[in-house]
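What follows is a short report on a single structure.
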Amino acid sequence: MEFKLQELNLTNQDTGPYGITVSDKGKVWITQHKANMISCINLDGKITEYPLPTPDAKVMCLTISSDGEVWFTENAANKIGRITKKGIIKEYTLPNPDSAPYGITEGPNGDIWFTEMNGNRIGRITDDGKIREYELPNKGSYPSFITLGSDNALWFTENQNNAIGRITESGDITEFKIPTPASGPVGITKGNDDALWFVEIIGNKIGRITPLGEITEFKIPTPNARPHAITAGAGIDLWFTEWGANKIGRLTSNNIIEEYPIQIKSGEPHGICFDGETIWFAMECDKIGKLTLIKDNME
């Protein structure tokens, strides 16, 4: 396959694009932790900015709920944020100080689930703002990204515990150790094969875990690529950012990893998502990248 790589400039400089997601209407939403705001890129390319009420909130990851609202984590402000469909920003302070919320996703019943890096907890927040937290079994696990699995449980990475965690709606937690020692798992996503896929930022591998907990690992060709985030693409392809190598990686259906260099030097790619046709990724260098299929060599 051949892909066209494009890089889009943002309105302002030194804004720190980090998390990224796409709505079902094709709008691209990004967090900008240095500028303390969230931006939305419309289909016509127009950018709408949403400055956060809390200064220096360090907004990190975001997700779009099934009812079209944008939810996000304010890592330094210790809050969960929300942009309603009318564009109103609401913030919810976590019960415990310095919890450092990070990853975020929607659960099976519409609640929003998130990780607390410093708090060593998994949290959930209801539509009316009620928060409940679940302590992890091991101290200092540093839970990072979180995603909904095909089994309707929430799956998350434990960056410092070298494990993949699973939590049910009732709060039951199971942990699965990663074979590679000190692998530093970060991003995780549900694949189109119904398994969970994750990246190992230190182990330099892509991991796959089944709902039963069976783990397989795939080595990234470029040393010290420092993979950060991962998303499911077309078919059963997986796409991921290589923060250290300045590349975008693709794990194909036959378990081959292909890599696509980013044009600009030191792009620092972080978040990544797929809208059904295009791979979008956020770069700390104040650009948004997109990869579009232009030729399928199988045809």
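All positions are counted from 1 along the displayed chain.
Just so you know, glycine gets a Cβ as well, placed from its N, Cα and C.
Every residue here is the original one, so none of the noted swaps is modelled.
In Swiss-Prot this protein carries:
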- TYR18 to Phe: 600-fold decrease in catalytic efficiency (MUTAGEN)
- HIS228 to Ala: Loss of activity (MUTAGEN)
- HIS228: substrate binding site (BINDING)
- GLU268 to Gln: 56-fold decrease in catalytic efficiency (MUTAGEN)
- GLU268, GLU284: Mg(2+) binding site (BINDING)
- HIS270 to Ala: Loss of activity (MUTAGEN)
- HIS270: active site, proton acceptor (ACT_SITE)
- GLU284 to Gln: 137-fold decrease in catalytic efficiency (MUTAGEN)
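A map of Swiss-Prot features onto the structure.
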residue : record               : DSSP (3 states)
TYR18   : mutagenesis position : strand
HIS228  : mutagenesis position : strand
GLU268  : mutagenesis position : coil
GLU284  : mutagenesis position : coil
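For the pair TYR18 (mutagenesis position) and GLU284 (mutagenesis position), the C-alpha distance works out to 6 angstrom. Closest by Cα distance to GLU284 (mutagenesis position), from the mutagenesis positions HIS228, GLU268, HIS270, is GLU268. Taking the Cβ of GLU268 (mutagenesis position) as reference, residues of its chain lying under 8 Å away and at least six apart in sequence are, in sequence order, TRP243, ASN246, MET283, GLU284, CYS285. Long-range C-beta contacts of HIS270 (mutagenesis position), restricted to its own chain and to partners at least six residues apart, with a cutoff below 8 Å, comprise PRO17, TYR18, GLY19, ILE20, HIS228, ALA229, THR241, TRP243, PHE281, ALA282, MET283, GLU284. Comparing Cβ neighbour counts within 10 Å across the mutagenesis positions TYR18, HIS228, GLU284, the minimum falls on GLU284.
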